[in-house]
Amino acid sequence: MDAIRKQASRLREQVARQQQAVFKQFGGGGYGSGLADEAELNQHQKLEKLYISTRAAKHYQRDIVRGVEGYIVTGSKQVEIGTKLSEDSRKYGSENTCTNGNVLTRAALNYGRARAQMEKERGNMLKALGTQVAEPLRAMVLGAPLEDARHLAQRYDRMRQEAEAQATEVARRQAKARESQGNPDILMKLESAEAKLHDLKSNMTILGKEAASALASVEDQQQKLTLERLLSMVESERAYHQRVLQILDQLEGEMVSERQRIEAPSTPSSADSMPPPPSYEEANGVFASQMHDTSTDSMGYFLGEVLFPYHGVTDVELSLSTGEYVVVRKVTGSGWAEGECKGKAGWFPYGYIERRERVLASKVSEVF
């Protein structure tokens, strides 16, 4: 009995050593098994990294699609609310029920028009996000190339596990063959097991290369497409906000002008009742001693906003439109002012403008 137990123990130790050696060769347990085994290990590690990379990119693409879809749903609701507000503003403006002027009526109409334009721009942006961002990414997440590449990697992994199991079987039969003292049947089974292991290893190498190539191609497509779609999303949102800013700037100017109509005094008397504008010689000479209170010589130039339009009659008069800004250089006691607007200089009624201490830089640039 003791002899049998000792023999069984020796056999177990021998099989364990052989299994360890085979696992090193086929399981990547060491680098001393030759160039082919090192290449197989590198192939296996490369496939693992590619699999993780493509899976993470797929999840990120899916997150972008979900985020964009949620943004579209929320934005569509905002478009609906904004459109309703636009219609209400237009309705109030068109009914014109106010008995004390129509300033608010015009402001409501302007707001309704601008709000409709902004909601149209928002709708265009949401449409672009759907067609240019969500749809291409969704197509790639659900596309065949990614699934095919991942299936190849999974087949490779299963074949690798099968090769490891077959390597264990070869080790077991090798031990049995040594104990059988040349039994033909056992040797034949060993040769068959070794041939199967060789075929598995060859097929595993070929399949690993195919899977790595397919996954690398998918990874490259994922990186490029996702970056392009992110850039497209940024460009769409940027264009939307720029357009909305332009609409709001114009709307603000219109509404400020309407507010000034309420705050400003009634339109000044017609320039026809005023004396003609002085010549530049008179302004520089005769009037120099008469402008102690009204001349700008002592206080410098200043900017004025045009409250009422003025159409010049003579060559020395300056035509102005409501909302424009003019650099006032001289004011006479007769009610005339001299200044420059949009590169043109001339005289105009001083009562048609109002001095402004603070002016947007964009408005100042329009003066010259």
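The backbone N, Cα and C atoms fix where each Cβ goes, and this holds for glycine too.
Where a substitution is noted, the model still shows the residue that was there originally.
Positions annotated as domain 'BAR' by Swiss-Prot, on the basis of sequence analysis: 1-264. Mean model confidence for the domain 'BAR' (1-264) is a pLDDT of 82.
Residues or ranges marked as domain 'SH3' by Swiss-Prot: 299-358. Helix first, then strand, then coil: DSSP counts for the domain 'SH3' (299-358) stand at 3 helix, 31 strand, 26 coil.
Counting Cβ atoms from all protein chains shown, Arg172 (mutagenesis position) has 17 others lying within 10 Å of its own Cβ. Experimental mutagenesis is annotated in Swiss-Prot for Arg172 to Glu, with the remark: Strongly impaired binding to PtdIns(3,4,5)P(3)-containing vesicles and lower capacity to mediate the tubulation of liposomes; when associated with E-154, E-155, E-160, E-161, E-173 and E-189.
For Arg173 (mutagenesis position), the count of additional Cβ atoms within 10 Å of its Cβ stands at 21 [all protein chains shown]. Looking at Swiss-Prot, the entry for mutagenesis of Arg173 to Glu says: Strongly impaired binding to PtdIns(3,4,5)P(3)-containing vesicles and lower capacity to mediate the tubulation of liposomes; when associated with E-154, E-155, E-160, E-161, E-172 and E-189.
Per Swiss-Prot, mutagenesis Lys189 to Glu is noted as: Reduced binding to PtdIns(3,4,5)P(3)-containing vesicles and lower capacity to mediate the tubulation of liposomes. Strongly impaired binding to PtdIns(3,4,5)P(3)-containing vesicles; when associated with E-154, E-155, E-160, E-161, E-172 and E-173. When secondary structure is read from DSSP and collapsed to three states, Lys189 (mutagenesis position) falls in the helix class. Neighbour list (Lys189 (mutagenesis position), Cβ cut-off 8 Å, at least 6 residues apart, same chain): Arg173.
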